[in-house]
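Copied from Swiss-Prot, the annotated features are:
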MUTAGEN   C199 to S  Does not affect peroxisomal import of proteins containing a C-terminal PTS2-type peroxisomal targeting signal
MUTAGEN   G212 to R  Abolished interaction with PEX5 and ability to mediate peroxisomal protein import of proteins containing a PTS2-type peroxisomal targeting signal
MUTAGEN   A213 to V  Abolished interaction with PEX5 and ability to mediate peroxisomal protein import of proteins containing a PTS2-type peroxisomal targeting signal
Amino acid sequence: MSAARTLRVPGRHGYAAEFSPYLPGRLACAAAQHYGIAGCGTLIILDQNQSGLQIFRSFDWSDGLFDVTWSEDNEHVLVTCSGDGSLQLWDTAKATGPLQVYKEHTQEVYSVDWSQTRGEQLVVSGSWDQTVKVWDPTVGNSLCTFRGHESVIYSTIWSPHIPGCFASASGDQTLRIWDVKTAGVRIVIPAHQTEILSCDWCKYNENLVVTGAVDCSLRGWDLRNVRQPVFELLGHTYAIRRVKFSPFHASVLASCSYDFTVRFWNFSKPDPLLETVEHHTEFTCGLDLSLQSPTEVADCSWDETIKIYDPVCLTVPG
């Protein structure tokens with residue numbers, strides 16, 4: 001692996017990282033003081049250049065920030081979510097506070113995602129109050145609230161293929177698929193026998209969703225037949241915090257964990273573990289794969305660092 005470009009952010013513990021879909025080399029990171037247990041949060045916007053990683057702008061919030069998503073409509077706009085139950089809409093072109101704050105959830109909001117399909121600009125949020133909400137960012141209140149999960153919601157993510165469809169993962173051990181048009185749940189999958197902390201949609205198969213859980217396993221689900229997973233990936237030694245499918249390779253995905261590692265997998269291979277990256281000294285919570293470069297990965301950790309790097313398995317053919 002090439003040497004990671006590293007930015008140290010003293011006193012801030014990283015929870016989520018996401019590459020800009022517009023600007024090559026721009027990354028957003030949601031972070032919190034005191035491991036998110038108390039204190040404030042910071043949204044860090046950084047750029048990479050020949051000299052490394054540099055902070056372009058940072059925004060503080062009065063509570064920990066747990067997730068971040070870029071607008072699919074405006075290269076300067078993004079949304080974060082917080083421990084105080086609110087979402088914040090930011091404009092990186094302005095060095096001021098949020099343009100708008102959306103406050104309806106009654107407990108921590110752990111997940112936020114901006115829709116990727118053309119023709120709709122919607123944000124989905126998942127909370128410890130056991131609800132999912134869908135928002136039009138131009139409107140101050142949510143469009144609809146989805147109930148059904150029986151524990152905290154850790155992950156909510158739009159389908160990149162099907163308009164108005166999103167997945168959610170929860171401490172109630174289920175993966176659920178929802179439809180905004182019917183304002184209801186389409187599929188309930190008892191995906192693990194432990195809390196599920198993350199899920200993601202395959203970019204090349206509209207029926208494939210992956211889950212990552214406290215049981216250290218990743219499982220792939222074909223939504224046409226959910227009786228058993230189509231693959232299971234084992235190797236992490238502590239809970240899997242986040243999982244992301246590759247935007248460039250149909251069967252490649254990455255996961256990060258409380259075991260401090262990031263692992264890369266190809267679920268179509270007999271030996272699916274491609275590479276294990278061990279460059280953090282604390283829980284690794286944030287992870288993203290670049291939409292612009294097939295080899296570039298970003299992560300962030302509770303060790304107060306953000307890293308961008310090119311794992312060997314993505315730089316060599318096969």
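Heads up, the Cβ atoms here are built off N, Cα and C, so glycines get one too.
Location within the structure of each feature annotated in Swiss-Prot.
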residue	record	CB count, 10 Å
C199	mutagenesis position	29
G212	mutagenesis position	31
A213	mutagenesis position	25
| field | Separation of alpha carbons, C199 (mutagenesis position) and A213 (mutagenesis position) (Å) | value | 9
